[in-house]
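Taking it in order: structure first as structure tokens, then the write-up.
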Amino acid sequence: MKCATIVCTIAVVLAATLLNGSVQAAPQEEAALSGGANLNTLLDELPEETHHAALENYRAKRATCDLASGFGVGSSLCAAHCIARRYRGGYCNSKAVCVCRN
């Protein structure tokens, strides 16, 4: 009986918390939608800014080959990485980049 009371109390508190959070979030969403001119989209950015953002976020596929090569398991990790991505395996090439097989 005590267990059921505790579970019901926790459920009521969680429901009240979630309901309160959704009610408070609604005015912010309405304010964002009403100020449509202030929304930032990808089309608002200049191509040069987009290019620089892409270069900042560029990441070469070298982690499995470079970092694991010191332990002698680079090709095995590369093959496992490629199998996880639904390829038939993979290997580390001469530039220490993981190459997945079709």
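For all residues, glycine too, the Cβ spot is worked out from N, Cα and C.
As a natural variant entry, T9 to A appears in Swiss-Prot alongside the note: In strain: Gbab1064e, Gbab1068c, Gbab5010bs, Gbab5011f, Gbab5024h, Gbbkj16034a, Gbjo4i, Gbjo8h, Gbjo12g, Gbjo15as, Gbng3334as and Gbng3365b. Under 8 Å, Cβ to Cβ, and six or more positions away along its own chain, T9 (variant position) finds no residue.
Under natural variants, Swiss-Prot gives L18 to F with this note: In strain: Gbbkj16015a, Gbbkj16024b, Gbbkj16025b, Gbbkj16032b and Gbng3347f. Counting every protein chain shown, the number of other Cβ atoms lying within 10 Å of the Cβ of L18 (variant position) is 10.
Annotation of the natural variant A37 to V in Swiss-Prot: In strain: Gbab1068c, Gbab5011f, Gbab5024h and Gbng3336g.
Where Swiss-Prot documents H51 to L as a natural variant, the accompanying text is: In strain: Gbjo6e.
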